[in-house]
Amino acid sequence: MNEVSVIKEGWLHKRGEYIKTWRPRYFLLKSDGSFIGYKERPEAPDQTLPPLNNFSVAECQLMKTERPRPNTFVIRCLQWTTVIERTFHVDSPDEREEWMRAIQMVANSLKQRGPGEDAMDYKCGSPSDSSTSEMMEVAVNKARAKVTMNDFDYLKLLGKGTFGKVILVREKATGRYYAMKILRKEVIIAKDEVAHTVTESRVLQNTRHPFLTALKYAFQTHDRLCFVMEYANGGELFFHLSRERVFTEDRARFYGAEIVSALEYLHSRDVVYRDIKLENLMLDKDGHIKITDFGLCKEGISDGATMKTFCGTPEYLAPEVLEDNDYGRAVDWWGLGVVMYEMMCGRLPFYNQDHERLFELILMEEIRFPRTLGPEAKSLLAGLLKKDPKQRLGGGPSDAKEVMEHRFFLSINWQDVVQKKLLPPFKPQVTSEVDTRYFDDEFTAQSITITPPDRYDSLDPLELDQRTHFPQFSYSASIRE
């Protein structure tokens with residue numbers, strides 16, 4: 001067991017992920033890859049004071065830029081299948097070089113340790129991400145045959161964003177249908193500024209839960225990263241709610257219970273999902289919930305390595321996320337509160353087109369309920385949408401149990417939930433696996449344009465050079481089935 005030591009420490013200015021202000025943080029970079037930020041300089045490196053920022057530099061990509069401030073550097077990596085960034089600046093070019101060299105050295109040493117050694121549970125991102133080792137293990141495809149683009153028929157476009165697209169595909173060998181998320185490498189790699197790139201996929205290898213989308217394969221082409229995931233064709237919950245405007249409390253209770261069951265499973269494995277929102281909640285063909293990771297940045301990335309525009313759905317952000325403080329499992333209970341409020345009230349709990357005003361509402365505004373809402377539902381939502389994560393329902397040490405024991409869920413048998421014994425309140429009227437009536441025809445009506453598959457199997461040396469940014473980015477579920 002290697003002893004963890006502090007490699008470098010000092011003051012950095014960290015840019016808020018959402019409220020784009022710069023905050024001074026005292027950071028410790030440790031030999032195990034952890035990169036921990038405090039409001040004040042800690043008296044001792046091993047002190048128990050909780051940090052405000054806690055993530056890992058293992059297998060990250062480093063970039064430097066002079067925007068939006070001189071001497072800025074960016075740490076970028078994949079969180080599940082979504083690109084995330086953290087931005088810092090220092091006072092001088094020399095100081096920036098020192099930090100980048102130190103981070104690079106730690107990342108390299110972790111990479112060289114090899115499987116089974118200390119600190120090989122590659123983690124990245126925020127505090128919640130940094131404990132996702134079980135679901136983000138290094139994936140090396142030892143399957144008998146390598147998966148390529150040629151192995152699939154491309155049927156319909158399901159979604160599209162700045163980073164890439166999600167396509168309904170059919171695996172030729174088995175006839176099975178999947179959703180393939182295709183990310184363009186050029187938006188993940190800032191070509192001339194890469195000091196170190198993501199070198200292995202962090203994938204949802206070990207998820208085994210009825211309400212979580214499973215990953216079947218991950219592979220790459222010369223210019224794409226591809227994730228082949230379970231396909232749920234009942235459509236987004238967002239699609240159904242926008243049609244019906246509001247769900248009955250019973251219907252919301254059913255969906256809420258399945259989401260709680262999935263979150264309990266993730267939290268028991270020290271994984272915080274972080275992104276509960278209607279668009280990430282799908283229905284399968286029978287009407288059960290499937291939490292997906294199809295997230296595509298809809299608002300885009302402007303030019304420059306660090307110019308990340310607001311990407312994501314700000315209406316769902318918890319107060320502690322906005323304040324850029326360390327956050328844990330309670331962030332998921334806030335997300336549950338927002339989606340259940342939408343289901344039962346027909347609108348978001350906090351909304352304003354102006355992001356700054358919206359953030360103010362999330363941080364300060366008291367929650368309001370329609371008169372038609374029952375007392376148990378009001379009590380549940382008020383508990384889930386408490387501003388202080390420590391006071392929030394589910395924010396205590398018993399986590400999901402607190403939520404499960406709330407009187408709103410009194411009629412729910414949780415064993416029956418996980419065993420799918422409860423009858424879904426709505427069964428999607430799909431006629432076949434390729435029936436996409438519950439997907440937005442803005443996408444499904446479009447023709448699919450991807451580079452012809454044969455292009456991927458005859459890479460020239462220049463194209464192979466780009467592949468070296470993502471060595472061993474491959475995975476097949478069959479190796480553990």
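The backbone N, Cα and C atoms fix where each Cβ goes, and this holds for glycine too.
What Swiss-Prot records for 5-108 is domain 'PH'.
For the published mutagenesis Trp80 to Ala, Swiss-Prot gives the following note: Abolished inhbition by MK2206.
For Leu158, Gly159, Lys160, Gly161, Thr162, Phe163, Gly164, Lys165, Val166, Lys181, the entry in Swiss-Prot reads ATP binding site, with the evidence type sequence analysis. The Cβ neighbour count for Gly164 (ATP binding site), using a 10 Å radius over every protein chain in view, is 24.
Its Cβ placed at the centre, Asn280 (Mn(2+) binding site) has 22 other Cβ atoms within 10 Å. Asn280 (Mn(2+) binding site) falls within a helical segment according to DSSP. Under the heading Mn(2+) binding site, Swiss-Prot lists Asn280, Asp293, citing similarity to another entry as support.
Per Swiss-Prot, the feature domain 'AGC-kinase C-terminal' maps to 410-481; the stated evidence is sequence analysis.
The annotation that Swiss-Prot gives for the mutagenesis experiment Ser474 to Ala reads: Decreased phosphorylation leading to decreased activity.
For the published mutagenesis Ser478 to Asp, Swiss-Prot gives the following note: Mimics phosphorylation, promoting activity.
Between the CA atoms of Leu158 (ATP binding site) and Asn280 (Mn(2+) binding site) there is a gap of 13 Å.
Counting only the Cα atoms, the space from Asn280 (Mn(2+) binding site) to Lys160 (ATP binding site) is about 14 angstrom. Taken residue by residue, the domain 'PH' (5-108) breaks down under DSSP into 16 helix, 49 strand, 39 coil. Around the Cβ of Leu158 (ATP binding site), 23 further Cβ atoms fall within 10 Å across all displayed protein chains.
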